[in-house]
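Engineer: Can you read through this structure? Questions will come right after.
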Amino acid sequence: MKLTDADNAADGIFFPALEQNMMGAVLINENDEVMFFNPAAEKLWGYKREEVIGNNIDMLIPRDLRPAHPEYIRHNREGGKARVEGMSRELQLEKKDGSKIWTRFALSKVSAEGKVYYLALVRDASVEMAQKEQTRQLIIAVDHLDRPVIVLDPERHIVQCNRAFTEMFGYCISEASGMQPDTLLNIPEFPADNRIRLQQLLWKTARDQDEFLLLTRTGEKIWIKASISPVYDVLAHLQNLVMTFSDITEERQIRQLEGNILAAMCSSPPFHEMGEIICRNIESVLNESHVSLFALRNGMPIHWASSSHGAEIQNAQSWSATIRQRDGAPAGILQIKTSSGAETSAFIERVADISQHMAALALEQEKSRQHIEQLIQFDPMTGLPNRNNLHNYLDDLVDKAVSPVVYLIGVDHIQDVIDSLGYAWADQALLEVVNRFREKLKPDQYLCRIEGTQFVLVSLENDVSNITQIADELRNVVSKPIMIDDKPFPLTLSIGISYDLGKNRDYLLSTAHNAMDYIRKNGGNGWQFFSPAMNEMVKERLVLGAALKEAISNNQLKLVYQPQIFAETGELYGIEALARWHDPLHGHVPPSRFIPLAEEIGEIENIGRWVIAEACRQLAEWRSQNIHIPALSVNLSALHFRSNQLPNQVSDAMHAWGIDGHQLTVEITESMMMEHDTEIFKRIQILRDMGVGLSVDDFGTGFSGLSRLVSLPVTEIKIDKSFVDRCLTEKRILALLEAITSIGQSLNLTVVAEGVETKEQFEMLRKIHCRVIQGYFFSRPLPAEEIPGWMSSVLPLKI
């Protein structure tokens, strides 16, 4: 056939449809000659149309297939199908330059005008075949992975699994294919949540993971961490999901071991019981094991706890680990015996490692508990029992129907040592007094330090003559002066004695305290029995004390707020929060009455804690109303300062309500400045470090020296109302106030005069440069809800 005839034939039969086809199109006649060769075919083979048309098709067949090709064509012409399978056949096409590319092709047999033609449609499949080869290699690689892997179709059916999956779960691909993992691996009797979470993971459209308890083909239950990774095509259509598995059974056991032990620690069981809990949990993880714990005391191992199993284990292998404190010092020994082959060595080592850390925590917890117990029950300076210990001791005696005699001992004149030599030497003086007490202490007597310079002796000798003899012996303890830094300091004791059959602890301590106060008010250096007159007063206090306890627990106390004004500008300096109590039975009870009572019955710290929290809450509420209060001051008892929880209580309240330290001022009395307790001053310094101001209330009523004022981190001093009342009539008082304001200015302290009621008092105080004024002249103490109205209608005051 000539070239023009071929062109005409192609043009008439195939050209309109195939010339622009993106697939290579090749048409051959009954003589196997190429009649049509479109541009796409030119691109695939690298031949020009003119080179191919009219030539035998063999020139387009790869050399290695040419020998068999004529027979294939002949066979097909004689009875082959009209259409060979679509585009599903791959063939390596050999180009003009000898290079080869992968293609997909379909061959169609066409009969026309009694002649048989063949049309081949071919497209480049290089990328597909490369991907197919990559997939094949990937499948081989995945099959050799140590981690189990399955491949899912978009309907979450398993289409592929590797050998590691088969080894872990027991299912080969023929058994797993077409199954959904939540059906194949779920434990029927396990809570539904397990399967629901597995289903949720399977239907994730992004990477995710979770942990499940799954079932193997053999019925074994194993903890698994499963991860899912969706695979998308270029059009963001989901093609497959790859799911990987990790056996975390041992990891879960170790986490459970750690969690169980930590949970037990939170309940603070006794030390030996905690050890048994650790042993039992180790035993539950390690099959056929025996566990022992030893604590080191002075370097020697002391048995702490053991598991319940007997120590005799067949073919036992032993593991031993040193339990160490945080600083690395040895604190104990952990011993584990397991049956040979019961567990892998690596797993036992992991269990031993985490267990020794848990045991170390338990030992530290016990050490901390003992330390806290020591702090709670004993005075850190003297080593004597403290107030808490005393309360427990007296309660125990009363419960046993024993009537003790209580001697409340106040050491007089310690202040002389402080003023002369300082606090450190005063500590030494008190320790010397304690040592002398101990030398005289009898086996059945109990001695404790309840605060500062006050001690309590409890004796079971209740004969009157014996009581007075003991009191005299106590006084004789300090008959000789205490030698401090080669200087003699004469000290005396004021002793209050209480004894009454069937009375409780509060009664005994209150009455002894009243008796001691009576001695001190009369010059000290003596002892005093509690009198009937005192008894009536105590009864009244006990009734009122019960009411006060109820008021505190029922939140019946209230705070009122008295403004403080700058004397020169009339602007607000701050507000003082004052506690008030109105009892349904006793009516209005003044602070001068219920505050000392709260101190006696041990409720003063609860009041102080409430005052701090309520003041901070109210300050935050005003702030939310855009009411600016520069500072709020609160009064705290000296006893509250003896609590090591005070700084934390203040910090917690400030943090809870978002209060800055400079917005809060804590007031202490001048008499508390004279207290000899270094712990108190440490707590004061902590408060100042938090930014909290420190005000000395009732300044001038005590006997504190300037050295004390300088040594404390004071920011403010308050002139007592008793001086303000007399400043207009007594020149000496006025001179004292002038001196106080001058001292305040020199030390950069704010001086506040409280109790100012008249214009004359105000003018006089402003004249001597008292910076801040507080009192009824400006405002009475107001409920919180009245403060905003007062500020908007009065401030700034016209001075």
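Including glycine, each Cβ sits where the backbone N, Cα and C put it.
None of the listed substitutions appears in this model.
Okay, so Swiss-Prot annotates it like this:
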| type | residues | note |
| --- | --- | --- |
| DOMAIN | 10-81 | domain 'PAS 1' |
| MUTAGEN | HIS69 to Ala or Gly | Loss of heme binding |
| BINDING | HIS69, MET87 | heme binding site |
| MUTAGEN | HIS75 to Ala or Gly | No loss of heme binding |
| MUTAGEN | MET87 to His | No change in heme coordination; increases c-di-GMP PDE activity 2-fold in absence of O(2), CO or NO, and 2-fold more upon addition of gases |
| MUTAGEN | LEU91 to Thr | Increases auto-oxidation |
| MUTAGEN | LEU91 to Phe | Alters O(2) binding, increases auto-oxidation |
| MUTAGEN | LEU107 to Thr | Increases auto-oxidation |
| MUTAGEN | LEU107 to Phe | Significantly reduces heme-binding affinity; increases auto-oxidation |
| DOMAIN | 208-260 | domain 'PAC' |
| DOMAIN | 541-795 | domain 'EAL' |
| MUTAGEN | HIS586 to Ala | Loss of cAMP PDE activity |
Engineer: Can you grab the distance from LEU107 (mutagenesis position) over to LEU91 (mutagenesis position)? Cα atoms, rounded to a whole Å.
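Structural biologist: With distance taken Cα to Cα, LEU91 (mutagenesis position) is 12 Å from LEU107 (mutagenesis position).
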Engineer: Give the distance between the Cα atoms of HIS586 (mutagenesis position) and HIS69 (mutagenesis position), rounded to the nearest whole Å.
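Structural biologist: About 121 Å separate the Cα atoms of these two residues.
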Engineer: Provide the three-state secondary structure of HIS586 (mutagenesis position) computed with DSSP.
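Structural biologist: Once the DSSP labels are grouped into three classes, HIS586 (mutagenesis position) ends up as coil.
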Engineer: Could you tell me the C-alpha distance between HIS75 (mutagenesis position) and LEU91 (mutagenesis position) in angstrom, no decimals?
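Structural biologist: Taking the Cα atoms only, HIS75 (mutagenesis position) lies 20 Å from LEU91 (mutagenesis position).
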Engineer: May I ask you to report the DSSP-based helix, strand or coil state of LEU107 (mutagenesis position)?
Structural biologist: strand
Engineer: Neighbour count, 10 Å Cβ-Cβ cut-off, for HIS75 (mutagenesis position): what number do you get?
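Structural biologist: Excluding its own Cβ, the number within 10 Å is 10.
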Engineer: Within 10 angstroms of the C-beta of HIS586 (mutagenesis position), what count of other C-beta atoms is obtained when all protein chains are considered?
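Structural biologist: Result for HIS586 (mutagenesis position): 16 neighbouring Cβ atoms inside 10 Å.
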Engineer: Quick check on the mutagenesis positions: of HIS69, LEU107, whose CB has the lowest count of neighbouring CB atoms inside 10 Å?
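Structural biologist: The mutagenesis positions HIS69, LEU107 were compared, and HIS69 has the fewest Cβ atoms within 10 Å.
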Engineer: Looking only at C-alpha atoms, tell me how far HIS69 (mutagenesis position) is from LEU91 (mutagenesis position), rounded to the nearest Å.
Structural biologist: 13
Engineer: Can you give the mean pLDDT for the domain 'PAC' (208-260), rounded to a whole number?
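Structural biologist: Averaged over the domain 'PAC' (208-260), per-residue pLDDT gives 90.
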Engineer: For LEU91 (mutagenesis position), write down the residues of its own chain that are at least 6 apart in sequence and whose Cβ falls under 8 Å from its Cβ; none is a fine answer.
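Structural biologist: Listed in sequence order, they are PRO62, TRP102, THR103, ARG104, PHE105.
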